[in-house]
Amino acid sequence: MSSIEIESSDVIRLIEQFLKESNLHRTLAILQEETNVSLNTVDSIDGFCNEITSGNWDNVLKTVQSLKLPAKKLIDLYEHVIIELVELRELATARLVARQTDPMILLKQIDPDRFARLESLINRPYFDGQEVYGDVSKEKRRSVIAQTLSSEVHVVAPSRLLSLLGQSLKWQLHQGLLPPGTAIDLFRGKAAQKEQIEERYPTMMARSIKFSTKSYPESAVFSPDANYLVSGSKDGFIEVWNYMNGKLRKDLKYQAQDNLMMMDAAVRCISFSRDSEMLATGSIDGKIKVWKVETGDCLRRFDRAHTKGVCAVRFSKDNSHILSGGNDHVVRVHGMKSGKCLKEMRGHSSYITDVRYSDEGNHIISCSTDGSIRVWHGKSGECLSTFRVGSEDYPILNVIPIPKSDPPQMIVCNRSNTLYVVNISGQVVRTMTSGKREKGDFINCILSPKGEWAYAIAEDGVMYCFMVLSGTLETTLPVTERLPIGLAHHPHQNLIASYAEDGLLKLWTD
């Protein structure tokens, strides 16, 4: 990843803003003096201008004390303040401002005549507004001062230093560099770096989650930040689990109150947003809902996302769109803001089984039980290429881009005993096979976070573990005696979830 250069002056300004918001004004003044870097920010430019045009000079002068402004503009400001004080017959205050403020001391040095006229105005026993203001009214002068000073200041979002620190911690959590739910010693950086775990295939079951006798998980996924394991079940419930103990997350208020997220039909697919804050779910009745995981609130619903069941959902990189594929053979893009279908991509002749955005977000990849993979232009929706893998038109079940592969490659899982590593043009680079003919056809495939291992679950209830680089089958692991449905991989640990029609969601570790 290319390095990002940060100006030292910007870092100083972040500290200065923190000092200002913490009312550490003396420290702020010393830092500005020693570094010669000024903050020059106000909470609101409109508010700053309103203070000037309203003549709230106490607030104005307090604000400009922490700003670095051109001497001429400061002299004009202080001169006008003195004039208004004289008009109000606040003569003692006017003398104090004229004799003890830096802008007026500077004025006395560089323009003695102008300063003398100001002193004369203070000493007069009367105030003649017509003589002082002339054809330019007091209000007009205030407006001019407001306009000239506003061009020197900026508005910055509050608490930028704390916000950036929070964002950096969130990024480290997303990358697996911080353990979820752990208190962080920010200064000492005790948890700032976590040893990278060597990717290894699982060898044993850690725990299992049992569903009700009339239900079973149709889908499951870990959140990118590793905080959640979410399942979607045959009866429409969407549940958030603590994968460390296999219990329902009761720290989520809505689950503690038995007010679960729910759809009207079986939840066929689930996908998290990149920041792990939102969850998209698709059901067999053609509906999609988007949830806020922390609260369980439904943020957006697409009641007619597809005319038949929804088989796959994905968030766009910026969370502004939902990509979906359905049993109606159509790939669609839905707008989060509008709640409407923005784009349709037709061409598949059977069920859509998986949809993906390419890593850069410019392309959409879809696969279908018609045995084809299509690459679409992300903006126009035009089909750029169509290809198939293998010698037979086996139904393709899912495609997974291989992380950091150059040139880009992906793993294709179809209803056979072989996985295919292909490039974006569909050329087969490598194959991985179970070698089993009877009940050896794969149903679902996942990749480890770094792309070193591919795990495929077959009709026989066995998980096959392949090393991607060599394509060799390293080990097998029986995971269910009933019909398996799918797999999900933890984003940072050697932890895999398997789910099947036996009503068990099992967690496997090394």
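Including glycine, each Cβ sits where the backbone N, Cα and C put it.
None of the listed substitutions appears in this model.
For 7-39, the entry in Swiss-Prot reads domain 'LisH'. Over the domain 'LisH' (7-39) the predicted model carries a mean pLDDT of 85.
Among the sequence features in Swiss-Prot, the mutagenesis site Ile15 to Ala is noted as follows: Mildly reduces homodimerization. In this structure, Ile15 (mutagenesis position) is part of a helix by DSSP.
Around Ile15 (mutagenesis position), the same-chain residues six or more apart in sequence whose CB sits under 8 Å from its CB are Leu31, Leu161, listed in sequence order. According to Swiss-Prot, the mutagenesis experiment Ile15 to Arg carries the following note: Disrupts homodimerization.
The Cβ of Phe18 (mutagenesis position) has 15 other Cβ atoms within 10 Å, all protein chains considered. The mutagenesis experiment Phe18 to Ser or Arg is recorded by Swiss-Prot, whose note states: Disrupts homodimerization.
Per DSSP, the domain 'CTLH' (41-93) is made up of 37 helix, 2 strand, 14 coil. The feature domain 'CTLH' is assigned by Swiss-Prot to 41-93, with sequence analysis given as support.
Here the residue is the original one, while Swiss-Prot reports the published mutagenesis Leu96 to Arg with the comment Disrupts interaction with smu-2. Taking all protein chains in view, 14 other C-beta atoms sit within 10 angstroms of the C-beta of Leu96 (mutagenesis position).
Under 8 Å from some Cβ of the domain 'LisH' (7-39) lie the Cβ atoms of residues 66-68, 156, 158-162, 164, all in the same chain and six or more residues away from its ends. According to DSSP, Leu96 (mutagenesis position) is assigned to a helical segment.
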